[in-house]
Amino acid sequence: MTQSLEFDQTFGFIAKVLQMIGYPSCLAPYPTTFASRLKSSAGFVVCFLMLTYCVFGQIINIGLLMMGHRQTDQVVEEVAIQVSSTGFCIIGLAKMYSLSYNRAILSWLIADFRVKWNAGELTDKDRSIRDGTLRPTVAITTVAALGNIIMVSAFNFQPVVEMIYGRVVTGEWVKLFPYVIWFPFNSTHGAIYYLVYLFEVYSGVIVAVGNVGFNCIFCLLTSHLSMQLKLLCSWIEDMVEVEDEKGVQSKKKLYRIVRYHQDLIRGRNALQSMFSTTLFLNFSASSVLMCMQLYLITTAGITLMVKFTLFMLCILMEIFILCYYGEEILANSSSIAAGAFNSNWYQSKVSQQNPRFGKNLIPIIQQGQRPMVLTAWKFWPITIRTFSAILQTSWSYFTLLKTVMH
């Protein structure tokens with residue numbers, strides 16, 4: 001028999017991943033004082049400032065490229081590479097800011113879901129629904145986190161491979177960096193080179209962990225909400241008991257269901273408040289980033305093609321997973337109205353003893369007919385249809401860019 005899943009196991013891995021960039025454990029209580037919050041987030045603040053400088057340095061470098069102050073034979077390709085890297089860093093910066101700014105909301109959501117997870121009245125059927133929903137999500141978020149770590153490792157250590165290859169072929173060391181960032185000093189001089197290289201390597205880790213940490217937190221929270229919606233639908237369908245001739249137990253279940261449904265609506269509103277703006281930026285930028293990657297894949301050599309393809313796949317996986325879990329909330333909230341109607345309230349003695357029982361179901365049915373939809377800044381519903389729209393937009397941008405360049 002499979003061991004029951006513990007609540008802390010659902011967030012445990014991603015909490016440890018986020019601690020790599022100094023983010024306090026999302027499973028820990030929210031600090032009550034400003035001093036304690038600042039102390040627990042000191043490492044995260046340092047990482048945020050490091051990534052902020054990387055964005056600043058890359059923007060300056062793009063400006064130098066476009067003004068012709070940097071010598072290169074392929075200006076368009078270099079600018080595309082820089083824009084892709086800078087865009088990804090800006091998204092990571094926005095997600096890190098969102099995690100920090102909304103830490104109180106995150107703590108409240110996790111505490112609320114923990115109480116519901118450990119509720120004593122859950123049956124074996126309820127626990128089966130609970131574990132069956134969350135186990136795949138934990139596995140998916142783990143794979144997504146590892147995939148992003150592999151991607152950033154490829155970016156971080158590709159220059160090392162190129163330098164070794166150049167040494168073997170030409171007999172000379174040519175100092176390279178993972179990313180092209182402007183510094184107000186000679187970054188290739190002596191020991192400074194190694195310090196700058198380490199700075200860029202860790203900055204790559206910061207942006208990857210910031211991105212995937214935000215995404216995984218979103219997926220886990222939405223999966224918890226989807227699971228609660230599945231439980232609610234199951235309770236609604238089993239609400240009416242045939243043996244309950246006076247309808248006492250059925251009425252108690254109905255009142256519990258109404259309160260539970262209201263709690264889930266508040267949870268959905270908290271998720272919307274926490275993720276809406278950042279996901280709008282993410283979806284908007286991803287269309288441009290995927291366009292850039294498609295262009296670079298068609299123009300780059302074999303070595304760079306592998307790197308750009310890996311980057312492209314990570315972006316695709318990220319957007320698909322976000323939209324998939326948004327779709328899950330839409331689908332499970334839509335089933336509530338059908339569950340209320342299928343509870344057989346009209347065939348039982350409950351409706352005969354208490355004619356108002358059926359009328360009390362009307363608000364649940366009406367609310368269920370307005371499904372919960374998470375949106376990216378009230379512009380994009382977070383659904384599979386939006387994922388398809390982003391792909392179509394990216395392809396349109398790519399074909400336009402190819403036409404202009406040729």
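For all residues, glycine too, the Cβ spot is worked out from N, Cα and C.
According to Swiss-Prot, the natural variant Leu5 to Ile carries the following note: In allele C, allele D, allele E, allele F and allele G. The Cβ of Leu5 (variant position) has 17 other Cβ atoms within 10 Å, all protein chains considered.
Long-range Cβ neighbours of Asp8 (variant position) (same chain, at least 6 residues apart, Cβ-Cβ under 8 Å): Leu27. As a natural variant entry, Asp8 to Glu appears in Swiss-Prot alongside the note: In allele C, allele D and allele G.
A natural variant is reported in Swiss-Prot for this position, Arg103 to His, and the note states: In allele G. Under the DSSP three-state reduction, Arg103 (variant position) is assigned to helix.
Under its natural variant entries, Swiss-Prot includes Glu172 to Lys with the note: In allele F. Taking all protein chains in view, 8 other C-beta atoms sit within 10 angstroms of the C-beta of Glu172 (variant position).
The note that Swiss-Prot attaches to the natural variant Ser187 to Pro is: In allele C, allele D, allele E, allele F and allele G. For Ser187 (variant position), the same-chain residues lying six or more positions away in sequence with a CB closer than 8 A to its CB are Phe177, Tyr193, Val196.
Under the heading of natural variants, Swiss-Prot lists His189 to Pro and annotates it as follows: In allele C, allele F and allele G. The Cβ of His189 (variant position) has no same-chain neighbour under 8 Å that is 6 or more residues away in sequence.
Across the fold, the C-alpha of Arg103 (variant position) and the C-alpha of Leu5 (variant position) stand 25 Å from each other. All chains included, 20 other C-beta atoms sit within 10 angstroms of the C-beta of Arg103 (variant position).
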